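Asks: The annotation that Swiss-Prot gives for the mutagenesis experiment LYS22 to Arg reads: Results in a significant loss of nuclease activity. In Swiss-Prot, a published mutagenesis experiment is listed as LYS23 to Arg, annotated Results in a significant loss of nuclease activity. Annotation of the published mutagenesis PRO24 to Ala in Swiss-Prot: No effect on nuclease activity; the original residue is retained in the structure shown. For LYS32 to Ala, Swiss-Prot lists a mutagenesis experiment annotated as follows: No effect on nuclease activity; when associated with A-41; A-76; A-99 and A-100. Listed in Swiss-Prot is the mutagenesis experiment LYS41 to Ala, annotated as follows: No effect on nuclease activity; when associated with A-32; A-76; A-99 and A-100. Swiss-Prot documents ASN54 to Ala as a published mutagenesis change and attaches the note No effect on nuclease activity. Among the sequence features in Swiss-Prot, the mutagenesis site LYS57 to Ala is noted as follows: No effect on nuclease activity; when associated with A-68 and A-93. In Swiss-Prot, a mutagenesis experiment is listed as LYS76 to Ala, annotated with the note No effect on nuclease activity; when associated with A-32; A-41; A-99 and A-100. Record note (Swiss-Prot), mutagenesis ARG89 to Ala: No effect on nuclease activity. The unchanged residue is displayed. Quoted from Swiss-Prot, the note attached to the mutagenesis of LYS93 to Ala states: No effect on nuclease activity; when associated with A-57 and A-68. Experimental mutagenesis is annotated in Swiss-Prot for LYS99 to Ala, with the remark: No effect on nuclease activity; when associated with A-32; A-41; A-76 and A-100. In Swiss-Prot, a published mutagenesis experiment is listed as LYS100 to Ala, annotated No effect on nuclease activity; when associated with A-32; A-41; A-76 and A-99.
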Amino acid sequence: MASTEEVSQERSENSIQVSMTKKPTFYARIGKRMFTGNEEKNPFDEVIITGLGNATKIAIGAASIMEKEDIGQIVKVQTAYFSSDRINRRIPKITIVLKKHPDFVAN
């Protein structure tokens, strides 16, 4: 289910890039809002959560919370290495794709 490859820095509107500064619940709430939408933004049917290095566990935690609360379903997990120009090494990256759970109702 997972693959390893070199990745670029492209990011789409339905993407959440997590960091170590916030907890997984914070990013799970953002994902829920992306599925719900608001006056300024239309809802998405798919959300992509990515994490680099030590933030991979935060990305996994956020996706797990969303799946446990029937907000989204994990449809794809991809691992890769991110090459940084600043440091001369490759950094592990995880990308988790969730689609809106069929039972999810925006409140």
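Every residue number used here counts from 1 along the chain in the order it is shown.
Backbone N, Cα and C atoms are what each Cβ position is placed from, and that goes for glycine too.
Nothing has been swapped: the model has the original residues at all the noted spots.
In the displayed structure, how are the listed features positioned relative to their neighbours?
Replies: Neighbour list (LYS22 (mutagenesis position), Cβ cut-off 8 Å, at least 6 residues apart, same chain): ILE58.
Counting every protein chain shown, the Cβ of LYS23 (mutagenesis position) has 14 other Cβ atoms within 10 Å.
Counting only same-chain residues at least 6 apart in sequence, those with a Cβ under 8 Å from the Cβ of PRO24 (mutagenesis position) are VAL18, ILE58, ILE60, GLY61, ALA62, SER64, ILE65.
Counting only residues at least six positions away in the same chain, the Cβ atoms of MET66, ILE71 sit under 8 Å from the Cβ of LYS32 (mutagenesis position).
Within the same chain, residues at least 6 positions away in sequence whose Cβ sits under 8 Å from that of LYS41 (mutagenesis position) are MET34. According to DSSP, LYS41 (mutagenesis position) is assigned to coil rather than to any helix or strand.
According to DSSP, ASN54 (mutagenesis position) is assigned to a helical segment.
If you take the C-beta of LYS57 (mutagenesis position) and look for same-chain residues 6 or more apart in sequence within under 8 angstroms, you find GLY51.
Around LYS76 (mutagenesis position), a 10 Å sphere centred on its CB holds 14 further CB atoms from the protein chains shown.
DSSP assigns ARG89 (mutagenesis position) to coil in the three-state reduction, placing it in neither a helix nor a strand.
Other Cβ atoms within 10 Å of the Cβ of LYS93 (mutagenesis position), summed over all protein chains shown, number 21.
DSSP assigns LYS99 (mutagenesis position) to a strand segment in the three-state reduction. Neighbour density for LYS99 (mutagenesis position): within 10 A of its CB lie 16 other CB atoms from the protein chains shown.
Listed in sequence order, the residues of the same chain lying 6 or more apart from LYS100 (mutagenesis position) and placing their CB within less than 8 Å of its CB are PHE35, PRO43, PHE44, ASP45, GLU46, ILE71, GLY72, GLN73.
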Asks: Given the mutagenesis positions LYS23, ASN54, LYS76, ARG89, LYS93, which one's Cα is the least distant from that of LYS99 (mutagenesis position)?
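Replies: Considering only the listed mutagenesis positions, the nearest one is LYS76.
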Asks: Rounded to the nearest angstrom, how far is the Cα of ASN54 (mutagenesis position) from the Cα of ARG89 (mutagenesis position)?
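Replies: Approximately 15 Å lies between the Cα of ARG89 (mutagenesis position) and that of ASN54 (mutagenesis position).
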